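Chemist: So that we are looking at the same thing, I have put the structure below in structure tokens.
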Amino acid sequence: MASSSATLVGSTASDLLRSSTTGFTGVPLRTLGRAGLVLKRRDLTVSVTAKLRKVKRREYPWSSNPDPNMKGGRLRHLSTFQPLKQPPKPVILEFEKPLINMEKKINDFRKVAEKTGVDLSDQILALEAKYQKALVELYTNLTPIQRVTVARHPNRPTFLDHMYNMTEKFVELHGDREGYDDPAIAAGLGSIDGKTYMFIGHQKGRDTKENIKRNFAMPTPHGYRKALRLMEYADHHGFPIVTFIDTPGAFADLKSEQLGQGEAIAHNLRSMFALKVPVISIVIGEGGSGGALAIGCANKLLMLENSVFFVAMPEACGAILWKSNKAAPKAAERLKITASALLDLEIADGIIPEPLAGAHTDPSWMSQQIKIAINEAMDELTKLSTEDLIKDRMHKFRKLGVDGIQEGIPLVPSKKVNTKKREIGVPPKRQEVPIPDSQIEAEIEKLKKAIFEGEDSSAAKKNPGSQIGSAIDKLKGLFLEGKDSSAAKKTPGSQIVAELDKLKGLYLEAKDSSAAKVPGSQIVAEIEKLKNSIFEDEDSSSAVLPEKIPGSEIAVEIAKLKKNILEGKDSSSEPSKLDLDKTIETLKREVNREFSEAVKAAGLTKTLTKLRGEISKAKAGNQPLTPLLKVEIKSFNQRLSAAPNSRKLLKKRGLLREVTKVKLLLDKNKAATRKQELKKKSDEHKEAARLEQELKKKFDEVMDTPRIKEKYEALRSEVRRVDASSGSGLDDELKKKIIEFNKEVDLELATAVKSVGLEVESVKPGHGWNKSSVPEIEELNKDVQKEIEIVANSSPNVKRLIEQLKLEVAKSGGKPDSESKSRIDALTQQIKKSLAEAVDSPSLKEKYENLTRPAGDTLTDDKLREKVGVNRNFS
């Protein structure tokens, strides 16, 4: 600063400052300027001090000498996840409480036995068998909502638990390279059997603290971008990708929406379809909506047995559709969220079996099953080329839905549209093409032949057939005269109708002689059809629409139907129901078209719409029609009868009514025939059962006679003395005695059977059945064996039971104790029952019945002898 005095007055630069504390040593500059102070030069010393707090020095995350072969193969300094040192506390689900009570009873019995020294092993074994049976029944018949609770079990193994159990090496990778690392999604490189994979999955917590840290496995956009980054990394280096799905859904808070939650999910969906490496998705818990799909667009979707995959949580669905959270069980049933339901819908590609009570009961075994499934799926996918992999992934999702989309197959449009421009000018009205005379004559000749075939020669006294023939000849002449333009006015359609009515009456009179083979109602219906085909409307000036079916085509269809009915009656078989239904549908279309034309011509379109609306409201409310509405309907029908084509409409309605009656009669006849057949079969079964009981009774009487009983006991004691369970250990003399005893029993039994009223035929053993059926029996055995193999390889339940049986046999070491033997027997019975239920095929049943039906025809058949107990052994 200059040594001369400086007066700080007036408007100086310091006046622009607004701070009241700016100045020299805390004195404002503005105050200094006003006071007119004179500043002298002096030495100024300025010192700046800062107090720094003591901070903890951060350690570098990478170890100076990492051990890649440490236990579990994980570089622990890259992951905060550690396996639990102690098993978690057991959590009892609501539906498991009955099992817990049984378990407490077993423990109480054991404590009592230890304290008192009383042997309660039998009671304990019985309770354990009962507990095991209840456990199997409970977990093999879980409802969808119960599987949801198992999938959400707090102790269920998480994604990183499986990584720790099934990988030789695993390095967790972090970050989305945009400044955030979402803990809800974990990912890393791992190796299985020497092959490197990129593993990505939702990570849930194992306690409340971990769940809060992991955000309950609900990812934010950062998590999906992190997953996409690592997928692209794996795609670049050629690592197959395995994703693990276990999330209730994407995190739906306001900030996630602002950061682009929907965009991140959509970006993942699009990018996953373009990955050039195999992709497998495994649902290990619950898969919720888009949060699961964002890492679930894979070539194969596998599901654990108790996992669920849904578009909306059952609780949310119940609240939306049924306005109550209590409707969650119904919603879970309707949503089809279980693994088995999704496998049937071809959404899931496979089911990985779980331990009996869920994956949380044996996490290590569960991880090994997942490992096996990954290896099998990867062996299949690695054989495909890159192009085939992408196509396979696309087709998997394209075929989803009710009908699915089949690629490369042209689809014919349901409604074709003519896009050609209409030519200028009014096209001439097309005239109705008349039915050819030859066709009408052929129709009448066929009808005449059908009626004459229905007569009996014994009814020639009345000779109604000749009267019908003359009536038809007269009808033919009238029709040919009517076709002549000069005589058309002389022969109106009413005369033709009168002759047809007369013809109908003559036939009905002839029908009373009970000589007609063809049902009268059918012939009458055919005459009505012919009448409508021949009758030409007097109003020939009306224009014919392009979509109208010509009368000749209707006549041909009715002729085909009549021929089918007549041939079906002559051959004692039913007429083709397809032709009848087709004719009815054709007539319905014609009636609807004529009705639409009549409504349009009478100007009743708006009235019809109004009436339909009022009738629909009345039906919806289950209320009768009001008198006013009935009057309006009656007025509508009267006005409709004035339409130009009303007579055509009435004729076609009558024809439709008659054909429908024929169909009803045929259906009724079919039902009656079916009822008679069922009754006959029932009577046969009852008679067979009665005879079987009678034969058993007679056999018991024969065996209970003192002489036979004494010989039987003597032979039995000799066989026991020889100590031979098969015939190879018996001497010739003893064999001879047994044969003689069998002959004596057969003779006594034959005498007893004759007293029942049955005939006995002597047939050598083994010759009572048809040798030609041997190939059929072998084929049936092969089919049954094939079905059993398919079920054993495809059913998760059967697989699990077989694995448990193998494990139980291995534990026993070939010498099972009573407890182990009971468990083995229980598992064997369960496997047999499951196989029997799964192989319950109608085709196999039919083959078996065809083979076994002749077995009861002769008494000496080996199977019948075994059935009534003749072939007893002496062991």
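Each Cβ is built from the backbone N, Cα and C atoms, and glycine gets one as well.
Reproduced below are the annotations present in Swiss-Prot:
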- 128-380: domain 'CoA carboxyltransferase C-terminal' (DOMAIN)
- CYS297 to Ala: Loss of 30% of carboxyltransferase activity in E.coli (MUTAGEN)
- MET313 to Ser: In strain: cv. Miranda (VARIANT)
- CYS317 to Ala: Loss of redox control, also 20% loss of carboxyltransferase activity in E.coli (MUTAGEN)
- PHE452 to Leu: In strain: cv. Miranda (VARIANT)
- VAL631 to Glu: In strain: cv. Miranda (VARIANT)
Chemist: Could you round the CA separation between MET313 (variant position) and CYS297 (mutagenesis position) to a whole angstrom and send it over?
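Modeler: The Cα atom of MET313 (variant position) is 20 Å away from the Cα atom of CYS297 (mutagenesis position).
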Chemist: Rounded to the nearest angstrom, how far is the Cα of CYS297 (mutagenesis position) from the Cα of CYS317 (mutagenesis position)?
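Modeler: Computed Cα spacing between CYS317 (mutagenesis position) and CYS297 (mutagenesis position) is 24 Å.
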Chemist: Kindly state the mean pLDDT of the domain 'CoA carboxyltransferase C-terminal' (128-380) in the predicted structure.
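Modeler: Taking every residue in the domain 'CoA carboxyltransferase C-terminal' (128-380) and averaging pLDDT yields 94.
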Chemist: By the count of other Cβ atoms within 10 Å, pick out the sparsest of the recorded positions CYS297, VAL631.
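Modeler: Checked CYS297, VAL631; of these recorded positions, fewest Cβ neighbours within 10 Å: VAL631.
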Chemist: Using the alpha carbons only, what distance in Å do you get between VAL631 (variant position) and CYS297 (mutagenesis position) once rounded?
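Modeler: Each residue's Cα considered, VAL631 (variant position) and CYS297 (mutagenesis position) end up 63 Å apart.
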Chemist: Which of the three DSSP-derived classes (helix, strand, coil) applies to MET313 (variant position)?
Modeler: coil
